[in-house]
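According to Swiss-Prot:
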BINDING   29-35, 71-75, 130-133  GTP binding site
MUTAGEN   Thr34 to Asn  Probably constitutively inactive (GDP-locked form). Abolishes interaction with CG11448
MUTAGEN   Gln75 to Leu  Probably constitutively active (GTP-locked form). Does not affect interaction with CG11448
Amino acid sequence: MLALINRILEWFKSIFWKEEMELTLVGLQFSGKTTFVNVIASGQFAEDMIPTVGFNMRKITRGNVTIKVWDIGGQPRFRSMWERYCRGVNAIVYMVDAADLDKLEASRNELHSLLDKPQLAGIPVLVLGNKRDLPGALDETGLIERMNLSSIQDREICCYSISCKEKDNIDITLQWLIQHSKSQSR
């Protein structure tokens, strides 16, 4: 009976109460940022993704939550834009190619450099280790260690190992994002 009442309450909330959140998606080139946006928006995976030049903005609705996603290019010439697009968002999603171990140091340095910016203090960060379906890809424990995530103490930080191709852990990623649309009012 209680479950039925909860479902009815959720249904009423979905009709009368809409949530909006804004997030910025950053990370090195070829980590899978645009692919991630396409997977959460449409459920579709495409092998032949064109690298983002500059930025793309996309609105995605899941239930009663509309997520405005800023997908920022990861090439070196666009990294100076990351801070500007991260200001005032509900969350920063940092994408890592968990199978490209040669780029992990550069990725770690870029993440820590970004999070050192005073204007971004306190904004929650979700680190996604993409391409877990590839051989040698790091899991969450490996990512936390190699990206030195435990040293980040001034904000909430979460890390998931995902595969956009296989759609692994996309559901828990969306749950985290939706939870942060409700807990943050920026």
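A Cβ is built for glycine as well, from the same backbone N, Cα and C atoms used for every other residue.
Put simply, Ile72 (GTP binding site) is 9 Å from Thr34 (mutagenesis position) when counted between their Cα atoms. The Cβ of Lys33 (GTP binding site) has 28 neighbouring Cβ atoms from other residues within 10 Å, across all protein chains displayed. Only Gln29, of the binding-site residues Gln29, Lys33, Thr35, Asn130, Arg132, have a C-alpha within 10 angstroms of the C-alpha of Gln75 (mutagenesis position).
For the recorded positions listed here (Ser31, Thr35, Gln75), the lowest count of other CB atoms within 10 A around the CB belongs to Gln75. Sequence-distant neighbours of Arg132 (GTP binding site) (same chain, six or more apart, CB under 8 Å from its CB) are Ala98, Ala99, Asp139, Ser161, Ile162, Ser163, Glu166, Asp168, Asn169, listed in sequence order. The Cβ of Gln29 has fewer other Cβ atoms within 10 Å than any other of the binding-site residues Gln29, Asn130.
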